[in-house]
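Undergrad: Mind looking over this structure? Questions follow.
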Amino acid sequence: MRTLWIVAVCLIGVEGSLLEFGMMILGETGKNPLTSYSFYGCYCGVGGKGTPKDATDRCCFVHDCCYGNLPDCSPKTDRYKYHRENGAIVCGKGTSCENRICECDRAAAICFRKNLKTYNYIYRNYPDFLCKKESEKC
């Protein structure tokens, strides 16, 4: 519970669905979303280019692609509701955009959990200049 409170305090200044996404990540992985995923590999965090470094980074690549398929939505600022049923993330009722954004975030949080065993600390705070190649196609 203490960790949840600390993450919530850290995310107070975060806009829109990034808050919900962070809470999903915490719930699925037990990891602090800011320190564990914000600057991981070539795709976790702002932007992205090159080849994903591992399965966790590929989760972020797929998440970026998912957001890219929502041209009429604002994934980083539109808020949505979700809850958990028997431990599973369930996106709540909302607009079409809110539901699709929630589903993108849900899939990424689950992907992070499924790849916890291969999470590699050498990719935390990974330098952007090492991600030189053109981005893969979604």
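In case you wondered, yes, glycine gets a Cβ from its N, Cα and C as well.
Among the mutagenesis results in Swiss-Prot, PHE39 to Ala has the note: Is 4-fold less toxic than wild-type AtxA, is similarly enzymatically active on anionic POPG vesicles and 3.2-fold less active on zwitterionic POPC vesicles. The residue drawn here is the original one. Positions annotated as Ca(2+) binding site by Swiss-Prot: TYR43, GLY45, GLY47, ASP64. Residues or ranges marked as active site in Swiss-Prot: HIS63, ASP105. Quoting Swiss-Prot on the mutagenesis of ARG79 to Ser: Is 2.6-fold less toxic than wild-type AtxA, has 1.4-fold lower enzymatic activity on anionic POPG vesicles and 1.2-fold on zwitterionic POPC vesicles, and has 3.5-fold lower activity in inhibiting prothrombinase activity. Here the residue is the original one, while Swiss-Prot reports the published mutagenesis ARG79 to Lys with the comment Is 2.4-fold less toxic than wild-type AtxA, and has 1.6-fold lower enzymatic activity on anionic POPG vesicles and 1.6-fold on zwitterionic POPC vesicles. Here the residue is the original one, while Swiss-Prot reports the published mutagenesis ARG79 to Glu with the comment Is 4-fold less toxic than wild-type AtxA, has 2.5-fold lower enzymatic activity on anionic POPG vesicles and 6-fold on zwitterionic POPC vesicles, and has 8.5-fold lower activity in inhibiting prothrombinase activity. For LYS93 to Ala, Swiss-Prot lists a mutagenesis experiment annotated as follows: Is 1.1-fold less toxic than wild-type AtxA, and has 1.3-fold lower enzymatic activity on anionic POPG vesicles and 1.4-fold on zwitterionic POPC vesicles. Quoted from Swiss-Prot, the note on the mutagenesis of LYS93 to Arg is: Is 1.5-fold less toxic than wild-type AtxA, and is similarly enzymatically active on anionic POPG vesicles and 1.4-fold less active on zwitterionic POPC vesicles. Here the residue is the original one, but Swiss-Prot notes a mutagenesis experiment at this spot, LYS114 to Asn: Is 3-fold less toxic (by intraperitoneal injection) than wild-type AtxA (by intravenous injection), has 1.6-fold higher enzymatic activity, has 2.8-fold lower binding affinity for CaM, and has similar binding affinity for bovine brain receptor; when associated with N-117. Annotation of the mutagenesis experiment LYS117 to Asn in Swiss-Prot: Is 30-fold less toxic than wild-type AtxA, has 3-fold higher enzymatic activity, has 20-fold lower activity in inhibiting prothrombinase activity, and has 4.5-fold lower binding affinity to CaM; when associated with N-114 and 132-T--E-137. For the mutagenesis result LYS132 to Thr, the note given in Swiss-Prot is Is 2-fold less toxic than wild-type AtxA, has slight lower enzymatic activity, has 7-fold lower activity in inhibiting prothrombinase activity and has 3.3-fold lower binding affinity to CaM. One mutagenesis experiment named in Swiss-Prot is LYS133 to Glu, and its note says Is 2-fold less toxic (by intraperitoneal injection) than wild-type AtxA (by intravenous injection), has similar enzymatic activity, has a slightly weaker binding affinity for bovine brain receptor, has 13-fold lower activity in inhibiting prothrombinase activity, and has 2.3-fold lower binding affinity for CaM.
Tell me what's around each of these sites.
TA: According to DSSP, PHE39 (mutagenesis position) is assigned to coil rather than to any helix or strand. For PHE39 (mutagenesis position), the same-chain residues 6+ apart in sequence whose C-beta sits under 8 angstroms from its C-beta are GLY45, ARG124, ASN125, TYR126.
Sequence-distant contacts of ASP64 (Ca(2+) binding site), defined by Cβ-Cβ distance under 8 angstroms and a gap of at least six in the same chain, are TYR43, GLY48, CYS138. According to DSSP, ASP64 (Ca(2+) binding site) is assigned to a helical segment.
Spatially close to HIS63 (active site) yet at least six residues away along the chain are TYR43, CYS104, ASP105, ALA107, ALA108, CYS111, judged by Cβ distances under 8 angstroms.
The Cβ of ARG79 (mutagenesis position) has 15 neighbouring Cβ atoms from other residues within 10 Å, across all protein chains displayed.
ARG79 (mutagenesis position) carries neither a helix nor a strand DSSP state and counts as coil.
Long-range Cβ contacts of LYS93 (mutagenesis position) within its own chain (separation 6+, distance under 8 Å): LYS81, ASN99.
According to DSSP, ASP105 (active site) is assigned to a helical segment.
The secondary structure of LYS114 (mutagenesis position), as reduced to three states from DSSP, is helical. Counted within 10 Å of its Cβ, the other Cβ atoms near LYS114 (mutagenesis position) come to 14, all protein chains included.
Within the same chain, no residue at least 6 positions away from LYS117 (mutagenesis position) has a Cβ under 8 Å from its Cβ.
The DSSP secondary structure for LYS132 (mutagenesis position) is coil.
Within 10 Å of the C-beta atom of LYS133 (mutagenesis position) sit 9 other C-beta atoms, taking all shown protein chains into account.
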Undergrad: Other Cβ atoms within 10 Å is the metric here; tell me which of the recorded positions GLY45, LYS132 scores highest.
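TA: Within the set of recorded positions, the most crowded position is GLY45.
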Undergrad: Relative to the Cβ position of GLY47 (Ca(2+) binding site), how many further Cβ atoms are located within 10 Å?
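TA: The answer is 10 other Cβ atoms.
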Undergrad: Going by C-alpha distance, which of the recorded positions GLY47, ARG79, LYS114 is nearest to LYS132 (mutagenesis position)?
TA: GLY47
Undergrad: For LYS133 (mutagenesis position), find which of the recorded positions GLY47, ARG79, LYS114 come within 10 Å, Cα to Cα.
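TA: Matched recorded positions: none.
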